[in-house]
Amino acid sequence: MASYPCHQHASAFDQAARSRGHSNRRTALRPRRQQEATEVRLEQKMPTLLRVYIDGPHGMGKTTTTQLLVALGSRDDIVYVPEPMTYWQVLGASETIANIYTTQHRLDQGEISAGDAAVVMTSAQITMGMPYAVTDAVLAPHIGGEAGSSHAPPPALTLIFDRHPIAALLCYPAARYLMGSMTPQAVLAFVALIPPTLPGTNIVLGALPEDRHIDRLAKRQRPGERLDLAMLAAIRRVYGLLANTVRYLQGGGSWREDWGQLSGTAVPPQGAEPQSNAGPRPHIGDTLFTLFRAPELLAPNGDLYNVFAWALDVLAKRLRPMHVFILDYDQSPAGCRDALLQLTSGMVQTHVTTPGSIPTICDLARTFAREMGEAN
């Protein structure tokens, strides 16, 4: 092959330029890395925060357990962020919970179509999710890196949340899809809106035998609720799949690589109680991903349309970093409280980002509770 001097000179010039560019970039990166290292050292000197999200199917005893735990601490070191009942019932819309249950009942009785029910359910679920999503966004600037859990000193502040945003933006929409009152497209639209998972996100899911769960749910009184056993079975199934999905992802599972292992479009059978991270990695068929092998989401060649595949990528990205714990609710309220307290010792704290973050977070949590915590 012929060799051309001009090309040789150009090549030599390019090599010199690249070498000089790499050198300049290395020089430029040094101050940046030094600054980042300094910021990390400063952050590590900041107070720590423990955030605990008590989640899972309704009616297990989450709120009672949480309130008993909060009562153990002082007002200054543990703050409870309750369900935003006032927003659901008054501020965001009128009687949202009753509207949801009535709509499902009318669909089950054949009084309205699935399409009509889906319109109402999707709108109502937006109302249910808004307070969680916006609170997460306001809190995010104050959350620094994870401080670890082993041998960590007590946090300066513990925040106990009655549910994480995924309850309203993933789990309940997915359960309504199983109930026939929401489309899979709408569920993935909610998935796309799940906020990025903050460091130190500790989520407590619950385990309770179904018969005991039914008994507890029948005895409680919540505004607008109906005893819907089919919905209870659906939401229990979804939370079981959620726990499996986190284990699957943290165990190295990739939904894109394993998608071909799903066959047909059948909804998975009801599974066992949520399990901790112990044990083998679940099969993709025992995760939330199996719900989305639905005809409405598939292209003619049988693959997911890209827009829906991207939503599943978001789902994987949001769930993978979560720290999931399982609380056994099949015991007395005091026993549940003590078991939850024991779980917190293994949870992951985070540093806050500024010296004023702790009082700011306290004010945020108390404002939320005061404005939205109780229905008027």
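Heads up, the Cβ atoms here are built off N, Cα and C, so glycines get one too.
At each noted site, the model still has the original residue.
According to Swiss-Prot:
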VARIANT   C6 to G  In strain: Isolate McKnight, Isolate clinical h21, Isolate clinical h22, Isolate clinical h23, Isolate clinical h24, Isolate clinical h25, Isolate clinical LA/1, Isolate clinical LA/2 and Isolate clinical MA/1
VARIANT   L29 to V  In strain: Isolate clinical h17
BINDING   G56, P57, H58, G59, M60, G61, K62, T63, R216  ATP binding site
ACT_SITE  E83  active site, proton acceptor
BINDING   Y101, Q125, R222  substrate binding site
VARIANT   V191 to L  In strain: Isolate clinical h3
VARIANT   G251 to A  In strain: Isolate clinical h25
VARIANT   E257 to Q  In strain: Isolate clinical h25
VARIANT   V348 to I  In strain: Isolate clinical h20
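Known features from Swiss-Prot, placed on the structure.
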{"residue": "G56", "record": "ATP binding site", "DSSP (3 states)": "coil"}
{"residue": "K62", "record": "ATP binding site", "DSSP (3 states)": "helix"}
{"residue": "E83", "record": "active site, proton acceptor", "DSSP (3 states)": "coil"}
{"residue": "Y101", "record": "substrate binding site", "DSSP (3 states)": "helix"}
{"residue": "R216", "record": "ATP binding site", "DSSP (3 states)": "helix"}
{"residue": "R222", "record": "substrate binding site", "DSSP (3 states)": "coil"}
{"residue": "G251", "record": "variant position", "DSSP (3 states)": "coil"}
{"residue": "V348", "record": "variant position", "DSSP (3 states)": "coil"}
Residues that sit under 8 angstroms from the residue listed as 'active site, proton acceptor' by C-beta distance, when 6+ apart in the chain:
T63, D162, R163, G373
With Cβ-Cβ distance below 8 Å and at least 6 positions apart along the chain, what are the contacts of G251 (variant position)? List them in sequence order.
P280, R281, P282
Between the Cα atoms of Y101 (substrate binding site) and K62 (ATP binding site), find the distance and write it as a whole number of Å.
21
In angstrom units, rounded to an integer, how far apart are the Cα atoms of K62 (ATP binding site) and E257 (variant position)?
36
Quick one, of the recorded positions M60, V348, which Cβ has the fewest other Cβ within 10 Å?
V348
Enter the number of other CB atoms within 10 angstroms of the CB of V191 (variant position).
23
Inter-residue Cα distance where the pair is E257 (variant position) and G56 (ATP binding site), in Å:
29
Determine the C-alpha span of the ATP site listed in the record, that is the greatest distance between any two of G56, P57, H58, G59, M60, G61, K62, T63, R216, in Å to the nearest whole number.
14
Any idea what the Cα distance is from R222 (substrate binding site) over to R216 (ATP binding site), rounded to a whole Å?
12
Excluding G56, P57, H58, G59, M60, G61, K62, T63, R216 themselves, which residues in that chain have a Cβ inside 8 Å of the centre of the Cβ atoms defining the ATP site?
G206, L208, H213, L217, Y329
Other CB atoms, at most 10 A from the CB of R222 (substrate binding site):
16
Let me know how many other Cβ atoms fall within 10 Å of the Cβ of H58 (ATP binding site).
19
Residue among recorded positions K62, Y101, Q125, R216, E257 with least C-beta crowding, 10 angstrom cut-off:
E257
